[in-house]
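Annotated features, as they stand in Swiss-Prot:
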BINDING   P9, D41, N68, R76, D92, S93, D94  UDP-N-acetyl-alpha-D-glucosamine binding site
MUTAGEN   R76 to A  Loss of activity
MUTAGEN   D92 to A  Loss of activity
MUTAGEN   D94 to A  Strong decrease in activity
BINDING   D94  Mn(2+) binding site
MUTAGEN   Y152 to A  Decrease in activity
MUTAGEN   E180 to A  Strong decrease in activity
MUTAGEN   D181 to A  Loss of activity
ACT_SITE  D181  active site, proton acceptor
MUTAGEN   D209 to A  No change in activity
MUTAGEN   K255 to A  No change in activity
MUTAGEN   R259 to A  Strong decrease in activity
MUTAGEN   R262 to A  No change in activity
MUTAGEN   H263 to A  Decrease in activity
MUTAGEN   I322 to E  Increase in activity
Amino acid sequence: MKKVSVIMPTFNNGEKLHRTISSVLNQTMKSTDYELIIIDDHSNDNGETLNVIKKYKGLVRFKQLKKNSGNASVPRNTGLKMSKAEYVFFLDSDDLLHERALEDLYNYGKENNSDLIIGKYGVEGKGRSVPKAIFEKGNVAKADIIDNSIFYALSVLKMFKKSVIDKNKIKFKTFSKTAEDQLFTIEFLMNSKNYSIKTDYEYYIVVNDFESSNHLSVNKSTGNQYFATINEIYKAIYKSPIYKNQEKRHQLAGKYTTRLLRHGQKKNFANSKMKYEDKIEWLNNFSKTINKVPRDSDKYVTQIFNLKLEAIRQNDLLAVMIADKLL
């Protein structure tokens, strides 16, 4: 059994793939202990991406999907099916791994019986930012979702124990084109106990490249899809077999609501340049979703968002506009 499978979806990445692949193949971990699984989402760049991957024949495992799926969910699920490793690590095709990433995170996970190991992020270029609060306390062998701000680092660019995924049949949902990585991570967190944070290096480098339009998330989700995903996140919290105490579930839900209000999609929709009818539709979806969440969770929402949260529950656009201006 391999120690780690690195799962990487690709789509029209071309020559830029060389740098990402090299960052995986040049790890300090023994090469026979890990593998790189590349799943191509049916690139249509006249074979440029496939030609790059073919140069690594024998060094990587590769599969191309028969048709384009539109985002990373189907490729990642395909990679999960192919992996038989102890841990899986999800990597975006334009990002980079520090040479010690797999060895350090795996060893730290084994030392602490970790289900999830989160390595510190770094950024190259301007654009996408990375979570910082989660890493402020340095290395944490036994992290807490709330105390260590894990809800603010919900991308899947981490190391997950494969047995937890398999046992609980966790997979990426394909009904939405956004926040599906949040849902995967939340479902994993709600079905596992031990989380570790490693900060010795910037283990995962997010590369900002806005000359490229080939991100797998280029197909945007609708409001209906987005809030359907958010609804599933709350369901996962309230169905957790690990966090069975109802008050703890309320606390987790409240903290996720804070994250949603602080960083969620179109968080400032009420005072944005959206059309009035689009604002009404967005608020309707938001209100329906949040009103499925018990009010007992509201006391755990950060206080500055109380007015906005209540306005959303009341489906009152004017009140949301006023609350936003008071933030």
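Glycine too: its Cβ is placed from the backbone N, Cα and C atoms.
This is the original sequence, none of the listed changes applied.
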For D181 (mutagenesis position), the one of S93, R262, I322 that lies nearest, given that the recorded positions are compared by Cα: S93
Distance check against H263 (mutagenesis position) for the mutagenesis positions R76, Y152, I322, keeping those with Cα within 10 Å: Y152
Cα separation, Y152 (mutagenesis position) to R262 (mutagenesis position) (Å, whole number): 10
For D92 (mutagenesis position), nearby residues of its own chain (Cβ under 8 Å, 6 or more apart in sequence): M8, P9, A72, L157, V206
Rounded Cα-Cα span from I322 (mutagenesis position) to R259 (mutagenesis position), Å: 20
S93 (UDP-N-acetyl-alpha-D-glucosamine binding site): secondary structure state under DSSP, collapsed to three categories: coil
Max pairwise CA distance, angstrom, over record-listed UDP-N-acetyl-alpha-D-glucosamine binders P9, D41, N68, R76, D92, S93, D94: 18
Densest Cβ neighbourhood among K255, R259, H263 (mutagenesis positions), 10 Å radius: K255
